[in-house]
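According to Swiss-Prot, the features are:
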DOMAIN    147-399  domain 'Protein kinase'
BINDING   K157, K176, L224, E225, Y226, A227, D290  ATP binding site
ACT_SITE  D272  active site, proton acceptor
MUTAGEN   D290 to A  Loss of kinase activity
Amino acid sequence: MTPTGPSHHSMAPKRVLPAASQSNMYGNIRSASTTSTTASTSSQALRLLQNAKTSKNADNRIAHAERQGPPSAHPAAMQKPAARVAPSNENRPDPAARQHQHQQQLQQQKATGHDRVLKESQAGNSTTTTMTSTQSKEANKWSLANFDIGRPLGKGKFGNVYLAREKKSKFIVALKVLFKSQLQKAKVEHQLRREIEIQSHLRHDHILRLYGYFYDDTRVYLILEYAARGELYKEMQAQKAGHFDEDRSAVYIYQLAKALLYCHEKKVIHRDIKPENLLLDLKGDLKIADFGWSVHAPSSRRATLCGTLDYLPPEMIEGKTHDEKVDLWSLGVLCYEFLVGKPPFESQGNTETYRKITKVEFTFPKHVSEGARDLICKLLKHNPSHRLSLEGVIAHAWIQEKISQRS
């Protein structure tokens, strides 16, 4: 695929994801209950893989799923979880043994290291791809034949996501299948190329790994780390109060600040931090999952309007250039949404939202503590240079208090 030209971002309605975020169909994966244990989450994942061996090949399984209907062009379709169909009992292993086996698999993947397992399965060939002149050579190291394909886990505008297992190593992954025709129609090939280029080079505990990619005549396949507990946004919605408590919010902000600090050290600006782009792994730890709007900008300030309306900083709305400090603003908005259940500048119309953002006009509900208010106010500064640094976020008294209580 080749880029078709520069990005042209049109402002989306509230809570409607931009094109890059719509491709984050993997974010629909989540456990049946927000209180699921490690064992039940493991068992669920293995059940999704149950019928992989009954297909003649992986392509037939994907083709069958695609025949159920084309991916919806409406972003709301992404919020609908895949239907659960009970697997056949034929040749079904004992549930307790299956659960134990899968739990061991996920733990072994973590202990052994993601890269090592997949690299060994390719007999020494590197699986980490780079967007260089060797793109085709790298991509050809993988094919659909390398994977057992499980059930579809999510559907979005550009394709589907499947739970999958690399045949040789038994390594469990999420396989994002994107339709070239849809990418070309939306003119977002360049965003996909950018996402692959950036995410494949990042190695951090709180950033979802992109192990590699490959493609055929009609589809592009991304081999992604499997985050068993799914999308953080849905986890938040499932809370009785509609938002997280302060202990949990502080832990997530701490983990995200560490990941963003790593990104900024690598000269990567995310530009689209929001709950929908964050996943939870088997242990409940946060993972940044979508880099479609990210840029690698070592020495320049960007002027592109991107991201989600509620999370846009004043400098973007005002048409000014921006740098990595846009992520600091988004972190403040996210912290507020974690604690309140909605973004601080949410309004009935876009014009009013714009006005509130440029005036930094918002209020706190009574239940938000002084410590949390202090952190949010230090991040939501109109002048980017006045925003609290990521090091300051990590060292903030409210964050440290909650982190120490957790440990």
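Every residue, even glycine, has its Cβ placed from backbone N, Cα and C.
Taken residue by residue with DSSP, L224 (ATP binding site) is part of a strand. For the recorded site, D290 (mutagenesis position), the DSSP three-state label reads coil. Within 10 Å of the C-beta atom of L224 (ATP binding site) sit 22 other C-beta atoms, taking all shown protein chains into account. All chains included, 24 other C-beta atoms sit within 10 angstroms of the C-beta of A227 (ATP binding site). Binding residues for ATP (K157, K176, L224, E225, Y226, A227, D290) extend across at most 21 Å, taking the greatest CA-CA distance. Between E225 (ATP binding site) and D290 (mutagenesis position), the C-alpha separation comes to 12 Å. Of the listed recorded positions E225, D272, D290, the Cβ environment within 10 Å is emptiest of other Cβ atoms at E225. Note: the CA-CA distance between L224 (ATP binding site) and D272 (active site, proton acceptor) rounds to 19 Å. The subset of recorded positions (K157, K176, Y226, A227, D290) lying with their Cα within 10 Å of the Cα of D272 (active site, proton acceptor) consists of D290, given in sequence order. The average per-residue pLDDT of the prediction over the domain 'Protein kinase' (147-399) is 89, rounded to a whole number.
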